[in-house]
Structures are given as structure tokens and as C-alpha cells.
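So the structure is just underneath, and the comments pick up after that.
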Amino acid sequence: MKITGSNLSIYDVADVCMKRATVELDPSQLERVAVAHERTQAWGEAQHPIYGVNTGFGELVPVMIPRQHKRELQENLIRSHAAGGGEPFADDVVRAIMLARLNCLMKGYSGASVETVKLLAEFINRGIHPVIPQQGSLGASGDLSPLSHIALALIGEGTVSFKGQVRKTGDVLREEGLKPLELGFKGGLTLINGTSAMTGAACVALGRAYHLFRLALLATADFVQCLGGSTGPFEERGHLPKNHSGQVIVAREIRKLLAGSQLTSDHQDLMKEMVARSGVGNDVVDTGVYLQDAYTLRAVPQILGPVLDTLDFARKLIEEELNSTNDNPLIFDVPEQTFHGANFHGQYVAMACDYLNIAVTEIGVLAERQLNRLVDPNINGKLPPFLASAHSGLLCGFEGGQYLATSIASENLDLAAPSSIKSLPSNGSNQDVVSMGTTSARKSLRLCENVGTIVSTLIAACNQAGHILGNERFSPPIRELHGELSRSVPLYQDDSPIFELFQTVRAFVGGDGFRAHLVTHLDLAATTASS
């Protein structure tokens, strides 16, 4: 994958993170990087006042630093700001963070050295992953703390995850024949003053969110058939006047997934049955025919449509940030001068992740309510209470499974609260309004994990209902899904420890084979979600 600074998508990030794709640096952009670096070093030697080149940092900006302290200044910055806490990011997220930082530096406005970008690329290609604690970023001035842990590794200090082991960075670099960086003017600040931690984490979360969206479409088509729902609410003619592309797409995809089902009902048939039962006389007659289903069956395009459109909006903001210069100060060729500003501020990513978190939470809200309708004996049609295959009462069936989904759905309501408006001042009130973007991105990752559990629990319940109703009556895509899943998840009929069943289904829906199943049966070409 060629890194130019301008053309990465969240799916490129996924290739580097999950498929361990390697990167190469665009030669023309390397020339630009070299020019900006040379200019930065020349200005530093000439003692031109430039923030972070020959001044203190943050509120200490009035302090001029003589050029003989250039390396000490940058190393002090990195060591003092490698102050993260909590559990470390997973290796795939670390790869995304490094890729985001590399792409930013390759734009050539930061003053980074060619050696810096080459070593960062080597870390990605060789699978050398700095250990980055998740806590510690305010999201402005960028992600100082998490990125300092990357910078620490690049100068040969700290620890890295390498080939499944956490080791001292210096030992790994010696084994791999790599030389630690020697930092010149702005060499440390260039690495840490930006939004790359929140952006990398957001890219990973957004990719997972799109998978959850597709999963929710499939689960809904399964759920509608389990309860004999009507296909009428998914007819295209009813959605075009609403004017929202996401809603039209969701209705279209569910129509396709329902085609060929023997379990769904047709609206015209429902009307005929209602007339037949009422006798069309003068008496008030309760026909027992529901022309309209409950919202979990009927309003899915109006619920998941906004989710898709919100994900697409968040993707626009996150990918623009991914391909941006989010550093300070910036180094320009023409005219030869610097720009002192605040491109490190993470408000775009913070707000994008807040929107993303609401959208992902809504997927979970819908799935949990669908699960409730599927197991509730008062509203689940002819299915047994809590999907117990026999002897309901003696057997509990999916009673405990609902508790899992409902408890997580409640937890998600707290996680979905916005972080981007929860600013607290710091750094001697220099950083007096911050984005908390990394906090929001971390919540995005957690929400995707949580909602994945809810949706996979719903799919497990639908699979159980499929065993009860007869899989041969479902539409071909769902019949295929049940067939694949049933190889490892048979009819649940003995109240064995149900968490094992849920773990099996969770692993199944997150696997490559299931992702291929989604691609086969879902055509999202009309939206950026399909890229």
C-alpha cells in the first residue's frame, strides 16, 4: 500500500490492521518530507523563534531554548508525556494509530525527517507494535500521551509487542537491525502533536460499525420470518417519498433477504383475511388480524436507515482527518514560513465518534427489543416461551440470554453520552478547551464490542427459532445462514451452560466466512458503506 498522505480510506486501514498489509512510501512525497525537514533544521540553527523547535511546550512557550539543547528538549518532551495509564490498545488498533501518524507526516508539512517516516513504516511492516496505554489523551494538543508511547519506541525506549510477546524496544530493534531515531529540531513534537491516536482508533471502530450494520440487516430479516411478519413495510414505493437514502437502502436489502420465504405474510392477503373474518357487516368485530406489525418488525428502515446515514457522515469526517495535516506548527515552502495554529485539535473526530456511538447504540437498542419480542410468550406468536424446545418451565431456554442483551443495552446508554462537549482545562489553562476525542473513540471500540454481543445473541435466538419452525421455510439467505450456524450450534434443548452457545455464535458472526456471507447477500453499492 503506497502512502502519500492523501488517499487512505478506513478500508485501507483495515487491510493494514487486520490483514497485515505492508506499506511503502511515495517517493515524491518523501522529497517533500525531506525539504520541510531541512528547512525546519535550518530555522532551528538560525534561532528563528518557532514553537517546539526552540521554545518550551504548552504554557512554557515563552521560554527560548538554545540550539545546543535541541535533542534534549525533544527527548524530554517524549519521556515526560509518555504518561498513559490503563489497559493497552490491541495491536490492530496500534497499527491503525501508527498508520494514521505516518500518513499525516507524509503530507510534508510537519518537518519530520525521512528517517522518522521510514522507521515508522518499518514498525508497521515488521509488526513492531509499541505498547500504548489507552488513558491519558485530552484530544488537544492532539493525542500527546498515546503518541508519546510510539515516539518512545522510535527512540529505542519503552516496550513493544512483537511476535506475541511484550519486550524492551531496544532489544527488538537490535534483533531487527534497526537504528533508533536521533531527534533534531521538532523531532519529538512532530511525532506526538496530532490526532492520530483517536483517528486510528476511530477508523477501526467505524469498520466494525459497518459490519454490525450489515449484521443487523441480516438479523432483522431472520427475525421478521421467525415471527411471520409482513413484507409490506419494506416495499420501495413507501420509502422513496421519505427522501432519505439510508432508509431506501435498508428497505431494499431486507426485501432481498426476505424473498422466497414461506413464513412472511403479504399485506394484500392480510386485508383479504380481515375482510373475511369481519363479514363486512355492521357489527364491531375483533378479527385478530394485524394489518400493521410492531415497530421492531415494521419500522426497521426508519431505524437502521438513519444509522447508515450517520455512519456515512462519520466516515466522511474521520477519513478527512485521516488524510489531513494535524500538526503544529506547520512548515510551508512558499512562502518559506511557519503557521502556528491548532490543527492538532480533535473536535472533528470527537464529534464524529459521538455520532458513531449513537448510531452503534441504536443498532443494539433495536436488536435487544427484537430479542425481547422473540422470547416473550405473550407476543412471540406460536413460538414457545423463551424458545425452550420442550417442557417450558422445567427448561428456561433463552431466558438468561435476554438478561445478557438487556444489561449490555443499558450499559450502552451511558457509553453513548457525548464526550466532545465534556471539556476540562489543563496545561496551565493553555489547553482551556479540549476535544476528548480519544475518549470518544475508545467508547466507540467498546460499544462495537458490546453491540456485537447483543446482535449475535439475537442471531442465536433466531437460529433456535429456525430449528423449531423448520429451516426449510426460511428465505434462501437465511436458510443458508442457519445451515452454516447449525453445524456448530444445534437445537438448544437441555439447558446446558448457554454462554458457550453465545461464544460460538459470536465467533461465527465475526469470522471471515460470515463476512463473505454478508458480501454475497448484501449489495450496498449505493452507499459509501460498501467500499
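Quick reminder: no glycine exception, Cβ is built from N, Cα and C everywhere.
What you see is the original sequence, not a version with the noted changes.
With a cut-off of 8 Å between CB atoms and residues at least 6 apart in sequence, the same chain places V61, N328, P329, H340 near Y51 (active site, proton donor/acceptor), listed in sequence order. According to Swiss-Prot, the active site, proton donor/acceptor annotation covers Y51.
DSSP classifies H81 (substrate binding site) as helix under the three-state reduction. For H81 (substrate binding site), the count of additional Cβ atoms within 10 Å of its Cβ stands at 24 [all protein chains shown]. Swiss-Prot lists H81, N193, R298 with the feature substrate binding site, giving similarity to another entry as the kind of evidence.
Applying an 8 A CB threshold to same-chain residues 6+ apart, the list for F57 (mutagenesis position) reads L77, L189. Listed in Swiss-Prot as a mutagenesis experiment, F57 to Y is described as follows: Loss of aminomutase activity.
The DSSP secondary structure for P377 (mutagenesis position) is coil. Over all protein chains present, the Cβ of P377 (mutagenesis position) has 13 other Cβ atoms lying within 10 Å. Here Swiss-Prot notes a mutagenesis experiment, P377 to R, with the remark: No effect.
In sequence order, V375, F386 constitute the residues six or more apart from E399 (mutagenesis position) in its chain with CB-CB distances below 8 Å. A mutagenesis experiment is reported in Swiss-Prot for this position, E399 to A, and the note states: Loss of aminomutase activity and increased product racemization. Gain of ammonia-lyase activity.
In the three-state DSSP classification, E399 (mutagenesis position) falls within a helix. For the published mutagenesis E399 to M, Swiss-Prot gives the following note: Loss of aminomutase and ammonia-lyase activity.
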Mapped onto three states, the DSSP assignment of F57 (mutagenesis position) reads coil
Relative to the Cβ of R298 (substrate binding site), which residues of the same chain, six or more apart in sequence, are found under 8 Å away? G229, S230, P233, Q292
Tertiary neighbours of N193 (substrate binding site) (same chain, Cβ under 8 Å, six or more apart): G52, S141, G142, L144, L147, D327, N328, F344
Can you grab the distance from H81 (substrate binding site) over to P377 (mutagenesis position)? Cα atoms, rounded to a whole Å. 57
